[in-house]
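**Q** Take this structure, written in structure tokens, and hold onto it; I'll ask about it next.
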Amino acid sequence: MENIRFEVQLTILHVEGLWKNGLLRSLKPYLLISVDDDQFIKTNVASGTLRLSWGFTQKLTVSPQSIILLQLFDEKQKNETSDGFVGLGAAVVNSFLPFNNPKDDYKTRITLRSPSGSYRGSVVCLFKRSKFLPEELPADKSQICTDIIDDASGCAWETRIDEFGHVYYLKSPQLSVISAISHEKLENLTPKQLKEVFSQFLFNNQSKSSLKINLEYKVIKHLLEHYPLALSVRQQVAVEKGPLPAGWEMRLSEDYHVYFVDHSTKTTTWSDPRDNVVASDSVSENTDSIQQINDEYQRKIAYMYDRPEMAVNDAQLQLKVSRATTFEDAYDIISKLSVSDMKKKLLIRFRNEDGLDYGGVSREFFYILSHAIFNPGYSLFEYATDDNYGLQISPLSSVNPDFRSYFRFVGRVMGLAIYHRRYLDVQFVLPFYKRILQKPLCLEDVKDVDEVYYESLKWIKNNDVDESLCLNFSVEENRFGESVTVDLIPNGRNIAVNNQNKMNYLKALTEHKLVTSTEEQFNALKGGLNELIPDSVLQIFNENELDTLLNGKRDIDVQDWKRFTDYRSYTETDDIVIWFWELLSEWSPEKKAKLLQFATGTSRLPLSGFKDMHGSDGPRKFTIEKVGHISQLPKAHTCFNRLDIPPYNSKEELEQKLTIAIQETAGFGTE
């Protein structure tokens with residue numbers, strides 16, 4: 001990545017999920033785009049109503065570390081007092097356009113945030129890379145210090161934020177007034193003082209083109225006026241990597257890009273040397289730490305399943321469901337089972353399929369059922385935010401008159417999965433597990449649910465609160481298009497928030513967001529779970545371990561997979577085996593998970609990975625066997641973690657047949 005800058009063609013396609021108080025709203029939006037506070041572009045107004053589309057295209061020159069900032073404005077909201085600012089978002093180029101990947105076209109979503117949190121959405125962009133533009137960056141062109149000062153020569157030190165979220169300062173004799181003011185001072189400026197600063201800024205930059213200075217003015221204006229918002233955007237692209245190795249220095253180029261100087265070799269590079277140092281120095285330490293975590297978790301698992309209340313009855317519980325109506329069938333059956341029935345050996349049959357359940361069928365049953373239960377379309381659960389796909393209980397689920405029965409059923413399904421050592425395919429927010437373990441929740445837990453909301457609460461905590469904020473002990477909620485005021489305490493809508501009671505206000509808000517808004521639903525779910533798994537068993541785990549117990553491990557390590565794989569009628573040196581592992585290394589995480597689910601019945605793994613995989617008769621490695629004619633598709637034996645692959649003639653043919661198998665086939669048979 002040394003001395004690399006390249007040209008990209010940015011196409012703004014459309015906006016997704018732009019919400020105002022929970023309702024999709026028709027806007028006349030346009031975007032201001034800036035790259036590293038240098039390139040400023042204004043788009044046309046988007047067309048459409050429910051789907052806001054642009055088709056706007058612009059060429060940009062970027063480096064892997066460049067930060068692209070998008071600001072959204074609404075023409076409809078422009079008036080004498082407002083320029084129609086809606087919100088902003090940012091992304092580091094290398095996070096969605098890796099320079100060393102041969103692919104040239106990348107589609108990405110940049111999340112938009114608004115100061116009030118009332119708007120949510122993302123801008124869908126297409127980046128098309130064209131040519132590289134190598135640049136030499138001499139090491140003596142820029143200087144960095146740790147304070148903002150005016151020296152005797154009249155120069156000032158300009159604040160800059162690098163791609164890691166760190167603040168650095170650039171010495172410049174032509175520094176504008178606005179750049180010489182620290183962020184701490186800006187936070188305390190009144191609107192009138194801000195206006196004076198902006199006016200001075202415009203006066204000092206009269207020589208620039210009117211369009212560019214107007215755009216630059218807007219970018220700076222909204223970053224400064226909405227400091228908590230700008231902070232959250234910077235944190236979105238921040239990556240903390242620790243100190244630089246000995247002999248290295250971080251500097252800024254003339255166009256404000258971060259680069260690194262190795263004084264021992266007198267060379268410069270774009271590459272962060274901490275990436276390699278961290279990786280090499282911490283391998284053995286991390287390995288030991290991970291092994292200790294695995295060992296402790298395995299001891300807890302062994303202890304749990306050795307307890308008398310976790311013993312599986314030798315009698316059989318047979319559940320017969322249809323693939324098309326798995327949720328409905330399972331609800332009708334499981335809701336009526338006694339606790340003693342649920343402790344019998346579980347056998348699943350899919351209607352019109354001959355497959356016998358030696359483990360693989362029940363693994364697939366829980367995989368399919370969890371996708372149905374936790375689908376936000378059923379309104380039992382919802383995504384925490386538009387950019388946080390962790391699930392939480394939906395407060396609006398109580399509109400269903402049978403919601404308690406449904407959540408008791410969900411708790412029973414979770415209990416059955418744990419009791420019979422199966423995995424669900426779901427990702428809850430961390431506070432959900434803490435509630436199950438009866439751990440107290442605090443303000444910091446809000447961050448795991450909604451980081452923007454958390455930053456707003458944190459700002460209230462750390463700053464003076466007065467009447468101008470118009471806060472009281474209530475919240476406004478949207479319930480199916482109707483705005484409803486909910487008191488956080490009795491008569492809360494008539495009690496103003498001030499510096500004396502703001503901590504009580506924050507506590508009440510946290511309690512409402514994480515607990516009381518879904519208390520009845522959670523109690524029903526917890527009751528169903530405790531019918532099979534008592535608290536005395538659950539509470540030996542922490543919240544992260546409980547997530548692993550319920551869902552297994554999500555990350556798939558191809559090298560670990562390869563290390564614990566057996567072969568029948570193939571060897572590691574056969575072309576088909578070599579191609580298989582090459583394909584897995586190239587595939588996306590989603591496609592690898594689909595293959596794992598196809599071959600084993602689940603897309604999840606034990607905490608220690610492939611070495612602890614189980615089949616119908618205990619521990620069983622993943623196996624690749626040479627079976628079938630090249631005209632046939634690969635075949636899976638999920639009960640035995642076995643994949644039958646015919647001896648195809650090329651890597652392309654293997655990929656084509658595997659892709660068809662994992663995407664188009666479903667159902668069990670017998671041999």
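Even glycines carry a Cβ here, placed using N, Cα and C.
None of the listed substitutions appears in this model.
Among the features that Swiss-Prot reports, active site, glycyl thioester intermediate is placed at Cys639, with the record citing a curator's inference. Taken from Swiss-Prot, the feature domain 'C2' applies to 1-112. Positions annotated as domain 'WW' by Swiss-Prot: 242-275. As annotated by Swiss-Prot, domain 'HECT' applies to 338-671, with the evidence given as sequence analysis. Experimental mutagenesis at this site is recorded by Swiss-Prot as Asp617 to Ala, annotated: Reduces ubiquitin transfer between ubc4 and pub2. Quoted from Swiss-Prot, the note attached to the mutagenesis of Val627 to Ala states: Reduces ubiquitin transfer between ubc4 and pub2. In Swiss-Prot, a published mutagenesis experiment is listed as His637 to Ala, annotated Reduces ubiquitin transfer between ubc4 and pub2. Looking at Swiss-Prot, you'll find the mutagenesis Cys639 to Ala noted as follows: No growth arrest or cell elongation.
Surface or core, plus neighbours and distances: that's what I need for these features.
**A** The DSSP secondary structure for Cys639 (mutagenesis position) is coil.
Applying an 8 A CB threshold to same-chain residues 6+ apart, the list for Val627 (mutagenesis position) reads Ser569, Lys635, Asp644, Ile645, Pro646. Secondary structure at Val627 (mutagenesis position), as computed by DSSP, is coil.
Cβ neighbours of His637 (mutagenesis position) (same chain, under 8 Å, six or more residues apart in sequence): Gly360, Leu643, Asp644.
In the shown protein chains, 22 other C-beta atoms lie within 10 A of the C-beta of Cys639 (mutagenesis position).
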**Q** Along the domain 'WW' (242-275), what average pLDDT does this model show?
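**A** The answer is 63, the mean pLDDT of the model over that range.
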